[in-house]
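Feature annotations, reproduced from Swiss-Prot:
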- C109 to A or S: Abolished ability to inhibit the host cell cycle. Abolished accumulation of the cyclin-dependent kinase inhibitors CDKN1A/p21 and CDKN1B/p27 (MUTAGEN)
- C109: active site (ACT_SITE)
- V111 to A: No effect; does not affect ability to mediate deamidation of host NEDD8 (MUTAGEN)
- N114 to A: Impaired ability to mediate deamidation of host NEDD8 and inhibit the host cell cycle; when associated with A-159 (MUTAGEN)
- E139 to A: No effect; does not affect ability to mediate deamidation of host NEDD8 (MUTAGEN)
- K152 to A: No effect; does not affect ability to mediate deamidation of host NEDD8 (MUTAGEN)
- N159 to A: Impaired ability to mediate deamidation of host NEDD8 and inhibit the host cell cycle; when associated with A-114 (MUTAGEN)
- H165 to N: Abolished ability to inhibit the host cell cycle (MUTAGEN)
- H165: active site (ACT_SITE)
- Q185 to A: Abolished ability to inhibit the host cell cycle (MUTAGEN)
- Q185: active site (ACT_SITE)
- D187 to N: Does not affect ability to inhibit the host cell cycle (MUTAGEN)
Amino acid sequence: MKDITLPPPTSASCLTGAISVNTEAVLSPMQHTSALHVRDFASLCSQNLKANVLLNSDDHEVPIHQKNPAAIMQNIDSNIKQMATDWGMSIEEVEVIIGREKGIVEPSCGVTANAIMKLFLDKDGFSYCFENEQTLSLEQLQERLSCMPECKSFVLRVNDGALGHAYIVDIPKGENSCRPAFLYQSDLGEGVTRKLRFEDWMTHKALTPILLDDICNYFSCMSQNKTDLEQIATLFDIDGNVKMLRKENIQYQKHDNFSFQLFEYDTDNIEKNIEIIKSLCS
């Protein structure tokens, strides 16, 4: 088994801005089934009210495939009616205020990240809950990645203090010397990067693989307070457009404030969950 080497990058590697996607070494966009399942989930959540409430549900003690979207919707409607009564407003006015116009709610980055983790990991007897899971530092993550089995797939949840952002890195099985990865995210546009719908990212960019080394290089650069806007734009902007970044919003005092959660996953489990969700939301 080959190990992936993750030494601290030199200042030159941090400042070149080069994110080198070797298309011969990584998966082509349509070969990674997990990415396709996440794309289908994002599309469903943008169009179907039941799926959207599953995406935004904060009851993480219940596995995503065991939730009752109809019951959740009924509770939401009851709460909105009560708010309308308490505030002396119409239901429509309340929905505008809380961002629930037409029922579809665009999730924050953290909500999206949590929902994707549940899609990957939830099964009978286990329900992913961000607050309850082990958190790794960058050094601990690097150690784990250095001995990651090539025959297994992993999902990584990232809390990125510098960007004020949370996102998912999907690491399918593959040779560690050129291990592919896929980045999943949404963004309300309140930080460094612009507003981004979950479905738009999954449709237009998420199926294009990056190298795991490249995202790890980003972690290392930011932890050394070496900010490369081209690197950030290449990874996180839907068009790779540096001009769309708001550099003034980078939290430099939090440049090393990364936390990670890393889990092995089974692609069959994702497929099972997405099929159940589609059935629940039909």
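Just so you know, glycine gets a Cβ as well, placed from its N, Cα and C.
Here the original residues are kept at every noted site.
Mapped onto this structure are the features recorded in Swiss-Prot.
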residue: C109; record: mutagenesis position; DSSP (3 states): helix
residue: N114; record: mutagenesis position; DSSP (3 states): helix
residue: E139; record: mutagenesis position; DSSP (3 states): helix
residue: K152; record: mutagenesis position; DSSP (3 states): coil
residue: N159; record: mutagenesis position; DSSP (3 states): strand
residue: H165; record: mutagenesis position; DSSP (3 states): strand
residue: Q185; record: mutagenesis position; DSSP (3 states): coil
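Cβ neighbour count for H165 (mutagenesis position): 21 (other Cβ atoms within 10 Å of its Cβ, all protein chains included). Using a 10 Å Cβ-Cβ cutoff, C109 (mutagenesis position) registers 25 neighbours.
Take the mutagenesis positions N114, N159, Q185: by the count of other Cβ atoms within 10 Å of each Cβ, the lowest one is N159. If you measure from the Cα atom of N159 (mutagenesis position) to that of N114 (mutagenesis position), you get 11 Å. When the mutagenesis positions E139, K152, H165, Q185, D187 are ranked by how far their Cα is from the Cα of N114 (mutagenesis position), Q185 comes first. Of the candidate mutagenesis positions, C109, V111, H165, the one lying closest to D187 (mutagenesis position) when CA atoms are compared is C109. Cα separation, Q185 (mutagenesis position) to H165 (mutagenesis position), rounded: 9 Å. Listed in sequence order, K173, E264 are the same-chain residues six or more apart from K152 (mutagenesis position) with CB atoms under 8 A from its CB.
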